[in-house]
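Here it is, the structure, as structure tokens.
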Amino acid sequence: MVGSLNCIVAVSQNMGIGKNGDLPWPPLRNEFRYFQRMTTTSSVEGKQNLVIMGKKTWFSIPEKNRPLKGRINLVLSRELKEPPQGAHFLSRSLDDALKLTEQPELANKVDMVWIVGGSSVYKEAMNHPGHLKLFVTRIMQDFESDTFFPEIDLEKYKLLPEYPGVLSDVQEEKGIKYKFEVYEKND
């Protein structure tokens, strides 16, 4: 049985997550390290986490950084016939991807599942029934964006007051303030 289903995202005050295939804000090294640590760390000996992303998100990662190392990389696409070079798996939908994690080739290898973008994949995950956590980095200013994070339904999602391994105080890099939040739903 695969562990928890999670989304991880950094989002500006105006809910932006991307611009021209890149992040809308300058690179924030410690925020990126947080993403690496959260998506890579497995709590189960001998297992790896699975990162699920849409095709655009995959191609927005610099080629030298693909696949995201130390993680099993799965790309979602209805157009592609085989996984893009470097990706480990391809699925047509999030449901198909989650079914794949129950197959023998992955069931014993995958610990946590992390959804890393983009908008439509986040939306599909957030509307998925069952237990889901959202790891949201709130970038505390507006940035011009062309890609946005879906609205978080606070009827369904509860902001957790604290979470192990997640700093609760405001961070600052390059004059940009941000904070880490964790939301959880169980329906």
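Using the three backbone atoms N, Cα and C, a Cβ is placed for every residue, glycine included.
Here the structure is a predicted model, which means the values were calculated and not measured.
Relevant sequence annotations retrieved from Swiss-Prot are reproduced here:
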DOMAIN    4-185  domain 'DHFR'
BINDING   ALA10, 16-22, 55-57, 77-79, 117-124  NADP(+) binding site
MUTAGEN   LEU23 to Phe, Trp or Tyr  Decreases affinity for NADP and dihydrofolate over 10-fold
MUTAGEN   LEU23 to Arg  Strongly decreased affinity for methotrexate. Decreases catalytic rate constant 200-fold. Decreases affinity for NADP and dihydrofolate over 10-fold
BINDING   GLU31, PHE32, ARG33, TYR34, PHE35, GLN36, ASN65, ARG71  substrate binding site
MUTAGEN   PHE32 to Arg  Reduces catalytic rate 5-fold. Reduces affinity for dihydrofolate 9-fold; when associated with E-36
MUTAGEN   GLN36 to Glu  Reduces catalytic rate 2-fold. Reduces affinity for dihydrofolate 9-fold; when associated with R-32
MUTAGEN   GLN36 to Lys  Increases affinity for dihydrofolate about 3-fold. Reduces affinity for NADPH about 3-fold
MUTAGEN   GLN36 to Ser  Increases affinity for dihydrofolate about 2-fold. No effect on affinity for NADPH
MUTAGEN   ASN65 to Phe  Increases affinity for dihydrofolate about 3-fold. No effect on affinity for NADPH
MUTAGEN   ASN65 to Ser  Increases affinity for dihydrofolate about 15-fold. No effect on affinity for NADPH
Given the model, what does the mean pLDDT over the domain 'DHFR' (4-185) come out as?
96
Using CB atoms and a 10 A radius, I'd like the single residue among the mutagenesis positions GLN36, ASN65 with the highest neighbour count.
GLN36
Relative to the Cα of GLY118 (NADP(+) binding site), which of the recorded positions LEU23, GLU31, PHE32, ARG33, ARG71 has the closest Cα?
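Checking each of LEU23, GLU31, PHE32, ARG33, ARG71 against GLY118 (NADP(+) binding site), the shortest Cα distance is to LEU23.
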Translate the DSSP assignment of LYS56 (NADP(+) binding site) into the three-state scheme.
helix
With every protein chain in view, how many other Cβ atoms are within 10 Å of the Cβ of ARG78 (NADP(+) binding site)?
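There are 8 such Cβ atoms around ARG78 (NADP(+) binding site).
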Once the chains shown are all counted, how many other Cβ atoms turn up within 10 Å of the Cβ of LEU23 (mutagenesis position)?
21
Using a 10 Å radius around each Cβ and counting other Cβ atoms from all shown chains, which of the binding-site residues ARG33, LYS56, ARG71 yields the largest count?
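The largest 10 Å Cβ neighbour count belongs to ARG71.
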How far apart, in Å, are the two Cα atoms that lie farthest from each other among GLU31, PHE32, ARG33, TYR34, PHE35, GLN36, ASN65, ARG71, the residues recorded as binding substrate?
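So the binding residues stretch over 18 Å, Cα to Cα.
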